[in-house]
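These notes concern the structure reproduced below.
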Amino acid sequence: ALWMTLLKKVLKAAAKALNAVLVGANA
C-alpha cells in the first residue's frame with residue numbers, strides 16, 4: 001500500500017533526525 005511506503009519514509013526520516021539530535025547532544 002502507498003500509505004505504508006509513505007509511513008516508512010516518515011519513520012526513517014524521523015529516526016534520522018532523532019539520531020542527529022542525540023549525536024549533537026553527545027558532542
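Here the Cβ of each residue, glycine as well, is placed from N, Cα and C on the backbone.
What you see is the original sequence, not a version with the noted changes.
One mutagenesis experiment catalogued in Swiss-Prot, Met4 to Lys, is accompanied by this note: K4-S4-(1-13) selectively disrupts the plasma membrane of the intracellular parasite P.falciparum without harming that of the mammalian host cell; when associated with 14-A--A-27 DEL. Met4 (mutagenesis position) falls within a helical segment according to DSSP.
In this chain, no residue six or more apart from Met4 (mutagenesis position) has a CB-CB distance below 8 Å.
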